[in-house]
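Chemist: The structure follows.
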Amino acid sequence: MFSWLKRGGARGQQPEAIRTVTSALKELYRTKLLPLEEHYRFGAFHSPALEDADFDGKPMVLVAGQYSTGKTSFIQYLLEQEVPGSRVGPEPTTDCFVAVMHGDTEGTVPGNALVVDPDKPFRKLNPFGNTFLNRFMCAQLPNQVLESISIIDTPGILSGAKQRVSRGYDFPAVLRWFAERVDLIILLFDAHKLEISDEFSEAIGALRGHEDKIRVVLNKADMVETQQLMRVYGALMWALGKVVGTPEVLRVYIGSFWSQPLLVPDNRRLFELEEQDLFRDIQGLPRHAALRKLNDLVKRARLVRVHAYIISYLKKEMPSVFGKENKKKQLILKLPVIFAKIQLEHHISPGDFPDCQKMQELLMAHDFTKFHSLKPKLLEALDEMLTHDIAKLMPLLRQEELESTEVGVQGGAFEGTHMGPFVERGPDEAMEDGEEGSDDEAEWVVTKDKSKYDEIFYNLAPADGKLSGSKAKTWMVGTKLPNSVLGRIWKLSDVDRDGMLDDEEFALASHLIEAKLEGHGLPANLPRRLVPPSKRRHKGSAE
């Protein structure tokens, strides 16, 4: 099931089919959709024109939620690394949009510099103004997870009108801009503080039309007991039903997404299964990137077609000389009737039309005499794209599915969940770490506590001097650390990759667990000072 976690091929490279589909979509957009957008000023009413970076960029995940629901902690949990410039706390700590992306060195890039970078897909954020750009930044860091995806952290959503006004920019509009371009939207809720404020309701409304991308996470679920959790889950589903305008039920993942011990471990097994489901969704993003781009382009093309019919109809109804302003007001007032007339005349689905009230507001600021009449050739090219050109790309997409078995999100928490005895299915898989050789004479830092760990080791009844994965797992789970963390510890400790722990490897695992419980991080690769003395020659020869 997790075959894409196996390493192979150059990391970060896209399969040929993905590049082929992406380049074909860019060509179709430039030749058949963009001319129609420019002719009918689509960007002035909806989203601005797409650029190459919008097609070539990595899949993006948008993380949104009210303040102190654990958004930044969730991202750091996925990366198993702190994000430069981020703060974590019970108060509203993230006050800006942060694009967490891969970079060779750690650092931050301010928003004004970010929107002029042609290699980044953020150039079209410039119209939101300087107030927003001062609240937008990019955090770059070398992390394996970010080689496959980028993550957008958002400001904590507040309650009360004063906080909404004080932002100084159109927060829902910015969310809508990101929602159109990201591959996945994760809405975080706090199980211990469940509420949906007015601004959060408005923010969820801004995501309308992108419900297929939304995943809901009920975070901090380890803070409540089983019976309370069931009630919180029911209350969340009821609240979501009031603010999400679809009859379908959103997928809700329950868990505690941080690397600290579970406060109430009763539902540990549930949290493990939910985490694996969520991780599978995220891991599949690179494999389905081309399909998502195609889907979004078709969705955009259908909206552009409707927009062209609306604008050309308004142009046709305008008088040539007198009474232009009065006629404009009448047409805007009658816009719902015009929508219905266009729908019947051109056999268009009601779901393809924009929001009528918002369209009326936008039309007030435009001069109808500058609109263009219907241009059949442009619409014929668009129809050809939707009916023939897109259909020709489907075999390439199926080929991409076959070629992308080794492409997926790796590293961070995604790797730790599937290590050693923490693998849900199949035997342990040996994986190369690529550590540098160790010094045989270096002192082992675990030695001073080994007698304490040996007592625990022999109480667990090892067979032939080694603990099986199942026995070791039983003891390790008792520490209440998440499975993803314990999986990383197992990977670091099972130095000889035999799927078992001897006394030295068990002592190393215990040492790493204690370090984690004290708040320290885990190394990406095992430093030479931590390699057990008896394994140093074995490790060096294996490499």
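Just so it is clear, glycine is given a Cβ too, placed from its N, Cα and C backbone atoms.
Residues as originally present; substitutions not included.
Just so it is clear, the model here is predicted, and its values are computed rather than measured.
When I checked Swiss-Prot for this same protein, it listed these features:
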type	residues	note
BINDING	GLY65, GLN66, TYR67, SER68, THR69, GLY70, LYS71, THR72, LYS220, TRP258	ATP binding site
BINDING	ASP494, ASP496, ASP498, MET500, GLU505	Ca(2+) binding site
DOMAIN	55-286	domain 'Dynamin-type G'
DOMAIN	481-516	domain 'EF-hand'
MUTAGEN	THR72 to Ala	Incapable of binding membranes and localizing to caveolae
MUTAGEN	THR94 to Ala	Lowers the level of CAV1; distorded caveolae
MUTAGEN	LYS120 to Asn	Complete loss of localization to CAV1 positive caveolae
MUTAGEN	PHE122 to Ala	Complete loss of localization to CAV1 positive caveolae
MUTAGEN	PHE128 to Ala	No effect on caveolae targeting
MUTAGEN	HIS192 to Asp	Distorded caveolae
MUTAGEN	LYS193 to Asp	Distorded caveolae
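Could you place the listed features in the three-dimensional structure?
Modeler: DSSP assigns TYR67 (ATP binding site) to coil in the three-state reduction, placing it in neither a helix nor a strand. Here the Cβ of TYR67 (ATP binding site) has 22 other Cβ atoms within 10 Å, regardless of which shown protein chain they belong to.
Under DSSP, GLU505 (Ca(2+) binding site) is assigned to a helix (H, G or I) in the three-state scheme. Residue environment of GLU505 (Ca(2+) binding site) contains 24 other Cβ atoms, counted within 10 Å of its Cβ in all protein chains.
Per-residue confidence over the domain 'Dynamin-type G' (55-286) averages 85 (mean pLDDT, predicted model).
Of all the Cβ atoms in the protein chains shown, 23 others lie within 10 Å of the Cβ of THR72 (mutagenesis position). When secondary structure is read from DSSP and collapsed to three states, THR72 (mutagenesis position) falls in the helix class.
Shown in sequence order, ALA53, GLY57, ALA99, MET101, LEU114, CYS138 are the residues of the chain, 6+ apart in sequence, with a C-beta less than 8 angstroms from the C-beta of LYS120 (mutagenesis position).
In the structure as shown, the Cβ atom of PHE122 (mutagenesis position) sits within 10 Å of 24 other Cβ atoms.
DSSP assigns PHE128 (mutagenesis position) to a helix. All protein chains shown were included, and the count of other CB atoms within 10 Å of the CB of PHE128 (mutagenesis position) stands at 20.
The local packing around HIS192 (mutagenesis position), expressed as other Cβ atoms within 10 Å of its Cβ over all shown chains, amounts to 16.
Cβ environment of LYS193 (mutagenesis position): SER68, THR69 lie under 8 Å away, each six or more residues apart in the same chain.
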Chemist: Can you break down the domain 'EF-hand' (481-516) into helix, strand and coil residue counts using DSSP?
Modeler: 25 helix, 1 strand, 10 coil
Chemist: Mind checking which of ASP494, ASP496, ASP498 has the fewest other CB atoms within 10 A of its CB? They're the binding-site residues.
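Modeler: Selected from the binding-site residues ASP494, ASP496, ASP498 on minimum Cβ neighbours within 10 Å: ASP498.
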Chemist: Nearest of the recorded positions to MET500 (Ca(2+) binding site) by CA-CA distance, picking from LYS71, THR72, PHE122, HIS192, LYS220?
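Modeler: Smallest Cα separation from MET500 (Ca(2+) binding site) among LYS71, THR72, PHE122, HIS192, LYS220: LYS220.
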Chemist: What whole-number Å value do you get for the CA-CA distance of ASP498 (Ca(2+) binding site) and LYS220 (ATP binding site)?
Modeler: 35
Chemist: Could you tell me which of these binding-site residues, LYS71, LYS220, has the fewest other Cβ atoms within 10 Å of its Cβ?
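Modeler: Comparing Cβ neighbours within 10 Å for the binding-site residues LYS71, LYS220, LYS220 has the fewest.
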Chemist: Using C-alpha atoms only, work out the spacing between PHE128 (mutagenesis position) and GLY65 (ATP binding site) and round it to an integer in Å.
Modeler: 21
